[in-house]
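Taking it in order: structure first as C-alpha cells, then the write-up.
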Amino acid sequence: MLGSGFKAERLRVNLRLVINRLKLLEKKKTELAQKARKEIADYLAAGKDERARIRVEHIIREDYLVEAMEILELYCDLLLARFGLIQSMKELDSGLAESVSTLIWAAPRLQSEVAELKIVADQLCAKYSKEYGKLCRTNQIGTVNDRLMHKLSVEAPPKILVERYLIEIAKNYNVPYEPDSVVMAEAPPGVETDLIDVGFTDDVKKGGPGRGGSGGFTAPVGGPDGTVPMPMPMPMPSANTPFSYPLPKGPSDFNGLPMGTYQAFPNIHPPQIPATPPSYESVDDINADKNISSAQIVGPGPKPEASAKLPSRPADNYDNFVLPELPSVPDTLPTASAGASTSASEDIDFDDLSRRFEELKKKT
C-alpha cells in the first residue's frame, strides 16, 4: 500500500498552511455573518419577513461552513501531532483513519476555499494508495465524519431552524417579530423553541463527542428526563476511631515473633520514679545552722595556722568617722626678733601669712 510519490515534508508543510488558511477564513466569515444579521434585523423592522428568511438561510449555510472548517482544522492538527506514525508505519493507523478519510472526502468540496487542502489529500492518497482515496471520496469506507458531511451537504436548512434564527436576531436588535405559528407547531417536543440549533443539539442529547469529532469531550449521560445524576459522595472517616496502620502479613521471623511486635528485656527493670520531688533546705534553715558549733559540723575544718596568717581587716564604719581637729588661726602678730628694724616690724606681709596658713591646713 506504500505509494511512490509520497513526500513527508511536503505533507507536513501543507498541513500547517491549511490550518492557517482555515483560521483566517473562519474569522472572515464570522465577521461577515455578524454584519448580515444587522441587515436581517432591518428587513424584519421593515416588515419584509420573506426576504429576511432567505437571508437567514445564507447565514445558516455560512455558519455550517465555519463549523466544518473547525472540524478540518482539528483533524489537521491531529495529523501533525501524530506525524511520527504516518512516517514510520506503512499501514494506516486505526486512530488516524477518521482524520485521513475526512480530509480526503472534504478536499474536492473545499479546494476553491483552501487550495492547500487538495495537496494534503493527494499526499495522503500517495501514502495509502489511490484506491483508498477513491473509497474515501465516495464514503464507501464508512469512516468519514458524519457531522462534517451534514455541515457540507447541499440540503436546505430546516424551517424550524430558520425561525429560531429570526427570533434570536429580533431579540438581539429589539425588533418586533411574530414567528410562523405553523412552523413552530411542528417543533419536536422537549426542545426549547428559543434555542438556536447550530448542529450540536443532537450530539449533546446523545452524550456524544464535542466539536471536532473523535477525541473530543464526552458529555455525561443523563437520566430519562435529561438530568445528570450527582456523583456519589466520598466516605468520610469516623471521628471516634483512631487511625492506625495495618500489621504486616508476612512470615514469622526473629525467634518466632511476628513482625510488628515488641518484647521487653526480662532482666532489666526501669528505675523507680519517686511520687513526690525531694525536699530542699530553705533560707531559714541555712541561717539557723550558723548557730551550730563547729564541733557538730561533720567534715574537716579550716587549719588554725592558715586562719592565723590571714590579715585582720578593719571594720568599715564610715558613719562614725571623725575628722582631726585643725589648729586655730593666731589672733596676735608674732614678736619682732632682736636686731630687726622698726620699719620691718611695722610692715606685715598678708600674702605670706595666707600662704603659710594654707600650708598648715594641708599638713594637718
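Quick reminder: no glycine exception, Cβ is built from N, Cα and C everywhere.
Original residues only: the substitutions mentioned are not part of this model.
Quoted from Swiss-Prot, the note on mutagenesis experiment Leu323 to Asp is: Diminishes interaction with VPS4A. Greatly diminishes interaction with VPS4A; when associated with A-353.
What Swiss-Prot notes for the published mutagenesis of Leu326 to Asp is this: Diminishes interaction with VPS4A. Greatly diminishes interaction with VPS4A and abolishes interaction with VTA1; when associated with A-353. Greatly diminishes interaction with VPS4A; when associated with A-360.
Experimental mutagenesis at this site is recorded by Swiss-Prot as Leu353 to Ala, annotated: Diminishes interaction with VPS4A. Greatly diminishes interaction with VPS4A and abolishes interaction with VTA1; when associated with D-326. Greatly diminishes interaction with VPS4A; when associated with D-323. Listed in sequence order, there are no same-chain residues at least 6 apart in sequence whose CB falls under 8 Å from the CB of Leu353 (mutagenesis position).
In sequence order, Pro327 are the residues near Leu360 (mutagenesis position), counting only same-chain partners six or more apart with C-beta under 8 A. Looking at Swiss-Prot, you'll find the mutagenesis Leu360 to Ala noted as follows: Diminishes interaction with VPS4A. Greatly diminishes interaction with VPS4A; when associated with D-326.
Take the CB of Leu326 (mutagenesis position) and look out to 10 A: across all protein chains shown you find 9 other CB atoms.
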